[in-house]
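The structure appears below as structure tokens.
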Amino acid sequence: MYSEGKLLKVFLIFAGFIIFSLCGEVVSQRYPPAPGLLKYLEQDVCYSLYYYLNWTSLADCKTNFEETGISDVPSTVKVRCQSKNSIRFETEPSEHWQLFILMEHDNFDPIPFTLIEPNNVFGELITTANKEYQIWSTYLDEYGTLQDWMEGPIVLKFDQRNQQPDDIKYNVTQEFKYIILGNDSYTINGKFVWNTTGDRDLCFDIANICQNTNMKHAKIWPTAHPSFDVENLVLNDECEIHVKGIHGTTKHKYKTPSCFELPECFLNNMEPEIPQDVAIAADQDLRGWWNINVAWAKPHFQPEIYNVTVRANMIRSIILPGNATETTFRNIPNTFLSAGKIYNVSVYAIIGQKASHTSRRAFTPGMLRWVWAGATAGAGCAAGGLLAATLLCCGHRRATSRVSQEDPDEKTPKEDDVEIIGIESGSADDHWEVRSDRVLLHEVIGEGAFGVVRRGTLAPGGKSVAVKMLKEFPSQEEVRSFRSEMELMKSVGAHPHVVSLVGCCSGRKPLIVAEYCSRGDLLSYLRSSWDIIVSKHTAKYYNNNMDSMDTSKLKVHKEHTKLVVNKLYELQGPCETELTPLDLLSFCRQIAMGMEFLASNRIVHRDLAARNVLVTEDKTLKIADFGLSRDIYEENQYKQKGNGKMPVKWMALESLTRRVYTTQSDVWSFGVVIWEIVTVGGSPYPEVPAARLVRSLRSGYRMPKPVNCSKPLYDIMRACWNASPRDRPTFPELHQKLDDLLHSACANEYITLEVDVDEAPSTPKPQRYIKMLIRGKLPWSRESYERPVNPTSNLYSSPPVIQTKTA
């Protein structure tokens, strides 16, 4: 009996130990993160909140992480959509911040998390397809205090075969609404609707890509009636919307209505068509005087009149009826236009008070070679006939545009050289002129050796502009160059991705009034975004929902903020949201579109770089300073030759060795700009001194592929850096290649915003994206990523230098 009782006692003790151990194991598994991971999680979450909390709250936030327990109240979160890369969930709204994490069983990988701001109900968490997770959540107050963790649902492994039926496309339909903005401005708003295929098919990623407007993208949260609104579409634009859901991506092409398809727009707007296919040619008669022929295509809708203007050392205009398609300026004296000089021709189509125009530039043919033949009296008749035939042949040579490797010696017309024929005061030819009293000047936003740029307001509409002017006591050469720049900007015309002329004052104190881009230059914009990426991802986590927060509702303590602001521009905007891979790819495409326009106008930029591209409030990129030299440069970026500075790290090999500048040399520079964008503001050739660059390029060296860049995108860069200019792609081809990349399913396949330097795969795969993004080490070292403490200059402060043109 005693032995049986003792045996029973031992059994009970052993059973109790087993039960205690099992219970302890269950409790330990219910606690969300392991202690080591909890430390990393608290760092990343608290630093993410640091942008909206003060310094004391940051310390409290870390302490609260250590003291948080487990709540008996279950979480209200529900998984609504699941794909191979993420889940999207819905929760109850709260007046507090909510923190959601994904715990993987028996694994010590970093923990994906997301923060949802007060009163929001949807969120997204990054997953890996072949893993099983559990969601945990908690609340945080405005001081960073955490409540107890609440246990949420299990997220099962994603089975793509069961989730994604084959060959299913969404039926996308659209309707457009015509909007009158005032001031003779019009736009289109589009609404796109598509079907769903069941309860698991309720979440979508949308990208809208148009030829003439910015790409727009959005996440569609769970809804049984999905739709997407696109505002501010351009009339007569070709677009494509991508709807990515559980069944893959459906691409729907559409074209926005033209003004002529909308009765209200047609009646109220009636913009004359821009003259197309403008061709110009000059020939010289036997007296040495010039005739310039101008021809253009017949428009679909005839304007009231045409105003055709030629500018050389004089201005001459002709008014023509609306059915005209050709005219000739005859008997221009060689005192106004000489051989081998540049001239500009503008064709304005005019209806009422509205005008559209196209401008072209060309060189007159070289000096005539007069051949005088001496002959004897007996052979005089034959020699005279031969001489006459030679002169007639030479006298009617046509002009052809040709490449200029040096700046042409162009002169602007003097006031007493102006000759105007058949033009009335206030007509289309002087519509650029703005009275100086209409421009209200504000603070200086840029300053160079020769000029100053101020932010301005243009009356009466109150439009923000950038006003460029010369400094006090300019030289005659500076005034001449400034006026040449003014005429050049008139002739370039308007494009969505080129900084356009708003107006000018051509009086004694000339002014250039241009578009104002509030976010400054692209290089500073990229680097400010990089600062945000580094600060938000210092440890081992990625908060993929922060970019959707309304930061205007949050309290920011400026005395503790980490934000670095370039005071030359309003850079608070870039510091509020980080860029996405889709943004970076769109930036490359926008620059290609702007350069395609300049190349079509036979304009060579010669200084294409991220610092020479401006960013507007809505992330539209505009190429600036095309064809101009800059005053101030970053150290080791420009090499002095005579009185000119050269952007050696952006220049093509032939430009460095032979000073040849063509559109194809701009293509080389564009490849460097792509590299700047992919590296989010990195300095090119970080390991190569400028003095050794030419030797390195000649030997075949090219910048290696950035670790966060895919092979297809890097192949585009390498194609731009081909040693043979003829073998480089053209800008239309680059535009098409970037369109093809954007049309693919996921921009993350081509660019990631952070990389794992421990493993550094040459081509990051999509399933590795989150792991690379949440690792704690930075992808670029201080030595290879040069960042100036202060901006070296801005895009408006370049000295005006004459434009270079190609054939």
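Glycine too: its Cβ is placed from the backbone N, Cα and C atoms.
What you see is the original sequence, not a version with the noted changes.
The active site, proton acceptor annotation in Swiss-Prot covers ASP607 and is backed by sequence analysis. Swiss-Prot lists ILE445, GLY446, GLU447, GLY448, ALA449, PHE450, GLY451, VAL452, VAL453, LYS468 with the feature ATP binding site. Per Swiss-Prot, the feature domain 'Protein kinase' maps to 439-738; the stated evidence is sequence analysis. Listed in Swiss-Prot as a mutagenesis experiment, CYS381 to Pro is described as follows: Forms non-covalently attached homodimers which become phosphorylated independently of ligand-binding but fail to induce ERK phosphorylation in response to PTTH binding; when associated with P-393 and P-394. What Swiss-Prot notes for the published mutagenesis of CYS393 to Pro is this: Forms non-covalently attached homodimers which become phosphorylated independently of ligand-binding but fail to induce ERK phosphorylation in response to PTTH binding; when associated with P-381 and P-394. According to Swiss-Prot, the experimentally introduced change CYS394 to Pro is described as follows: Forms non-covalently attached homodimers which become phosphorylated independently of ligand-binding but fail to induce ERK phosphorylation in response to PTTH binding; when associated with P-381 and P-393.
Its Cβ placed at the centre, VAL453 (ATP binding site) has 23 other Cβ atoms within 10 Å.
ILE445 (ATP binding site) has a Cβ environment of 23 other Cβ atoms inside 10 Å.
In the structure as shown, the Cβ atom of GLY451 (ATP binding site) sits within 10 Å of 23 other Cβ atoms. Its Cβ taken as reference, GLU447 (ATP binding site) is surrounded by 18 other Cβ atoms within 10 Å in the chains shown.
In this structure, the C-alpha atom of GLY451 (ATP binding site) lies 18 angstrom from that of ASP607 (active site, proton acceptor).
Reported as a whole number, the C-alpha separation between VAL453 (ATP binding site) and ASP607 (active site, proton acceptor) equals 19 Å. Distance from the CA of the residue listed as 'active site, proton acceptor' to the CA of GLU447 (ATP binding site) is 18 Å. For ASP607 (active site, proton acceptor), the Cβ neighbour count at a 10 Å cut-off comes to 26, with all displayed protein chains included. ASP607 (active site, proton acceptor) sits 21 Å from ILE445 (ATP binding site), counting Cα to Cα.
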